[in-house]
Amino acid sequence: MTTRKESELEGVTLLGNQGTNYLFEYAPDVLESFPNKHVNRDYFVKFNCPEFTSLCPKTGQPDFATIYISYIPDEKMVESKSLKLYLFSFRNHGDFHEDCMNIIMNDLIELMDPRYIEVWGKFTPRGGISIDPYTNYGKPGTKYEKMAEYRMMNHDLYPETIDNR
């Protein structure tokens, strides 16, 4: 039994679709959203994405990361299968780690207009160096803007606790 009306699921086309088309080039249009039924409260939604891959824009070598996406929804939420396919579309996309995290965040802001969002990539080392770009956003003029500033300043106070290596 569902509490969702069929009209609330109209934009959700990928979930349950047995003929899924896996895209190998960056494809922001694959992202889908659905209405948040709980706009009266703040709550976090967190996605752990341990199989993210992209390509180095200079060498074409693959980069691997675990990406953490956390957000406080407003009116819309991202549908998880569409997010999976969207992240998969970075497989042959050549960009620096920092660019990938900002692109992902910007696309999700455009899709959902969340109250708050953060995207953190923990990339596996290449050449003995790991890169962990963190980016966030809080809706301007709201308490979430202040929250974003606070979390930015405090997001990685204890780097020795990072254990994805």
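Placed from the backbone N, Cα and C atoms, the Cβ positions cover glycine too.
Database features (Swiss-Prot):
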ACT_SITE  Cys56  active site, thioimide intermediate
ACT_SITE  Asp63  active site, proton donor
BINDING   Val78, Glu79, Ser80, His97, Glu98  substrate binding site
BINDING   Asp163, Arg165  Mg(2+) binding site
MUTAGEN   Cys56 to Ala or Ser  Loss of catalytic activity
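Secondary structure from DSSP puts Cys56 (mutagenesis position) in coil.
Among the recorded positions Asp63, Val78, Glu79, Ser80, His97, Glu98, the ones whose Cα sits within 10 Å of the Cα of Cys56 (mutagenesis position) are Asp63, His97. With respect to the residue listed as 'active site, proton donor', the closest of these binding-site residues in Cα terms is His97, chosen from Val78, Glu79, Ser80, His97, Glu98.
Residue pairs drawn from Val78, Glu79, Ser80, His97, Glu98, the listed substrate binders, are separated by up to 24 Å at the Cα level. Compared over the recorded positions Cys56, Val78, the count of CB atoms lying within 10 A of a residue's CB peaks at Val78. In the three-state DSSP classification, Glu79 (substrate binding site) falls within coil. Neighbour density for the residue listed as 'active site, proton donor': within 10 A of its CB lie 21 other CB atoms from the protein chains shown. DSSP gives His97 (substrate binding site) a helix state.
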